[in-house]
Every structure is written in C-alpha cells, then in structure tokens.
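Visitor: Shown below is the structure under consideration.
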Amino acid sequence: MVLDSGAQAYDQAPPSPPTSPPSLRHRLKPSDRDGPPLYPWSQSLALPLALAVPPALQPQPEQQPFSQMLLGHRGHMRRSESTYSVNSTGRRGRGTLGRPPPGRGRNPGGGTLRPAASLPHIAKTQRDAGHIASKSPCMLVALRPTNMDRERDKFFQSHYTYNPQFEYQEPMPTAVLEKYCEASGQFIHQAVGIIEAVLEKFGTYEHFEAATGGQLLTKCQIWSIVRKYMQKEGCAGEVVVQLSEDLLSQAVMMVENSRPTLAINLTGARQYWLEGMLRHEIGTHYLRGVNNARQPWHNAEGRLRYGLRPANPTEEGLASLHSVLFRKQPFLWRAALLYYTIHRAARMSFRQLFQDLERYVQDADVRWEYCVRAKRGQTDTSLPGCFSKDQVYLDGIVRILRHRQTIDFPLLTSLGKVSYEDVDHLRPHGVLDNTRVPHFMQDLARYRQQLEHIMATNRLDEAELGRLLPD
C-alpha cells in the first residue's frame, strides 16, 4: 500500500491555494451491463513505490476510473455500479457539481457537510466531466441532467411544488432507458421494513448515523486502519491510498498513473464504518476482480461460452452485505431507501415523490438527490416514471440472504465476477490456484453468524423469503 496524503486532485499536482472554493465532482462507474471486471494494471506495477516521483514532475496520463482502464486484449475492468468521486480544484478536466441550495449541508467554503454515506450519487455530464466524458460518455453520465442545477434552484424556490424539466446530452441511451423503465415491487415489503426498523430504533437517519458510525477519524487513525486492513488482505503495495475532504462518497476506487487508487473521504471516515468500506471496495470488488482475470470467463466471449448469468445482483448484494458485516447495528438503510424511492417514482411525479420521502428523510438536499437518482432519464418529471437500476442493491442482498446457507462463499469469491447461481456449474472449470479470498471469510462459521445477525437486525423473515424466492 502506498500512502499519499499529498495531492488530492488526480489530473496534476495542486498549484498554490485556490482563490475560489474547490468544486466537487463525482461520477458513477459506467456499468450499463453486467460483466466481468478484469485486473486492469500491469502486475509489475503491483509493488510499493519506495521512491515516488513527485506528481508535478510526472507525465500526466488521462485519468480513468477503475472500471474503464484498458489493458490490451483483456478489455476493460468493469465493476458493478458504484460511485467514483474525484475532488477538483477547477483545473483542466474538472467539472463543477453545482451549488446546492442554501440550508443544511453547506459550509461557508462551498463544500458539503452532509454525511457522505447518506447520499446516492449522480454522474457528471459530458459538459461537466470534460475531456474524458466527451470522448466516450458512459450511460450514467448521459443520464445526468445537463440543467440539473438550474432546475434544482427552481424547485427549491417553488417550495417543492415545481416538477423539474430536465435536459440531457445527446444521444440518449434509449435501449438502457427501456431496459430500466419498470420498477420492481418484489421486495418492497422488505425495503419498508428495514427503513422503519431504523427509524423505530433511532428516530431519524441522522441519529442513526451518529449512534452507529462512531467518531470521525483523524488522518493518522485512518492510515493505521487502512494499513492494517491491506496487510490482512495481502494487498500491501498494490493499492495507492489518498485522503480528501472533497469527496461526496465514503470512498472511491480508480486507476491513476496505471495504479489502482483508493481515495477516502476524511469527512465521512467514521470509527465503526471505515473497515466496512474497505471490505466493500477491497475485500469484495477488488479481490473478485483480481480473481476474475484468472478465469476462462474473464471476457464477454468466455461468459457467453459458459452461459453465465448477470453478475451484478450478486456483486452489489455481496458488497453491500460486507459493508455492514460485523457492525453491532447492521442496517441496510441505503439499499432499502433506493429500492423504495424507485418503486414510488414509477407511480409519482417528482414533487409527489419528494413529499413522500419526507416521512423517512427530513434533509431536503438528501431527498432531492434521491429523487433525481430515481427520475434519471425523464424530461418531464410531472409524469410517473423511474430509472430502476439502483434496485439491484437490495435485490442482490435479499437473494444472497435467501440462499446464504447453501452458497459456497469462498468459492464464489475465487471464481471472480459470477452469480451465486453459477457457482456449482463453474466449479469444475475454475482456475483456483493462487486466487484470493478476503480475510473475513477465513472463519466461515463466524461469517455465517454475521449473516444471521443481518437477517435479524433488518427483520427479514426466512419463511417470507422462501415464498418470494422458491427453490
């Protein structure tokens, strides 16, 4: 592991302190289809940088997200959807997320004070994302409204009575919009049950976060926890770690200077949540991606040849479970609220959805972002409609928990980016030598006990899951 608390912008080294407040930027991984993330960097680079050249003196290649790094014939590493957030200082290739409306969650310098983990995340537009997006805009970039800031101002000035009229860059990904135009209600009872369990115990989400997240960590404490975690996973020297105060997510993975890089949000690094984030990003996505590169189904042709199912529900479900693994209160709040929001968006206008969410989320800025997330792709939001892709988190969680007693979790990790449903089929064909299983799966009995604890905490009923997902 390489620890880097210096330059936090990834295009070039920081100049003298900016005279204007730093802008914020966040982007989702461009995964509009399920598929295998690959190991996207030369293995010769998976070493500690004992003598690192200062960033200002290095040639600056185009910064790419972890999911887009190309490596010859191997194609690109594509992980299931999650957030790539990069802080910015207004230099080339940087965009401006936009100014949130006055009120909670703003500091005088223009940065957000809202807890990073409480928000969904919206990709930057082609206009905002600059050179990278203009070359090949991903699906999630294309679905971010280009006029979102202006419509947000109108919405808040109307006291939440205006339905935003969104505009998008062209061409719109119509095939993707058609694929995700219908919301599922299969697990709506579970979603509502999880949300209400949190509010019943803590009153509000903000109280839940304060009670279960623990204190914010100092840089030294973060370095110590990250260093120990990387050693546990055998990843020391493979991943560059950087700290930032400008990320909107808890953490982000990307490839910078041909090295896998994990950026951690200083303002969201809480005592009891940091290791969960590391289990999500490193212990799940990273290790499964490394293992996947060794398998004969590491590319699209191989997946077709072996008849593999989509990996995304399993990938995101597993990562989401690992995020809360070993917590005293392992509530699946975010996955449940995203599922609920999309389910309601399919039946409501934007303003109706915003008002409906008030029963669960008081912060207007947070509600706005959940609503925009669910209404992506719509122009006239006075009409019912949704973009349902984010339901994959809870969907994957519930399916894994339903079959938790029969899934071979170490093998599921070793086989790479595959669905739990394909494990038995792939067992004879997997390349298992030198694959990597996260340390928290070594004691499988304890791991399974934690899954039972997650079931109980979130009030998930075994018999009901059996009826919803029969064998």
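Backbone N, Cα and C atoms are what each Cβ position is placed from, and that goes for glycine too.
Don't look for the substitutions in this one, it keeps the originals.
According to Swiss-Prot:
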| type | residues | note |
| --- | --- | --- |
| ACT_SITE | Glu281 | active site, nucleophile |
| BINDING | His280, His285, Glu316 | Zn(2+) binding site |
| MUTAGEN | Lys219 to Glu | Reduced binding to microtubules |
| MUTAGEN | Trp223 to Ala | Reduced binding to microtubules |
| MUTAGEN | Arg227 to Ala | Reduced binding to microtubules |
| MUTAGEN | His280 to Ala | Abolished tyrosine carboxypeptidase activity |
| MUTAGEN | Glu281 to Ala or Gln | Abolished tyrosine carboxypeptidase activity |
| MUTAGEN | His285 to Ala | Abolished tyrosine carboxypeptidase activity |
Visitor: Take the C-alpha atoms of Glu316 (Zn(2+) binding site) and Trp223 (mutagenesis position) and report the distance between them in angstrom, rounded.
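Guide: On Cα coordinates alone, these residues lie 26 Å apart.
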Visitor: Output the one of Lys219, His285 that, of all these mutagenesis positions, has the highest number of other Cβ atoms within 10 Å of its Cβ.
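Guide: Its Cβ has the most other Cβ atoms within 10 Å: His285.
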Visitor: Far apart in sequence but close in space: which same-chain residues, 6 or more away, have a Cβ under 8 Å from Glu281 (mutagenesis position)?
Guide: Ala251, Met253, Leu262, Ala319
Visitor: Looking at the mutagenesis positions Arg227, His280, which one has the fewest other Cβ atoms within 10 Å of its own Cβ?
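Guide: Fewest other Cβ atoms within 10 Å, among the mutagenesis positions Arg227, His280, is found for Arg227.
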Visitor: Counting every protein chain present, what is the number of Cβ atoms, excluding its own, within 10 Å of the Cβ of Trp223 (mutagenesis position)?
Guide: 17
Visitor: What is the separation, in Å, between the Cα atoms of Arg227 (mutagenesis position) and His285 (mutagenesis position)?
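Guide: Arg227 (mutagenesis position) to His285 (mutagenesis position), Cα-Cα distance: 18 Å.
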Visitor: Tell me the Cβ neighbour count for Glu316 (Zn(2+) binding site), meaning other Cβ atoms within 10 Å of its Cβ, over all protein chains shown.
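Guide: Other Cβ atoms within 10 Å of Glu316 (Zn(2+) binding site): 27.
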Visitor: What is the interatomic distance between the Cα atoms of His280 (mutagenesis position) and Trp223 (mutagenesis position), given in whole Å?
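Guide: Here the two Cα atoms are 17 Å apart.
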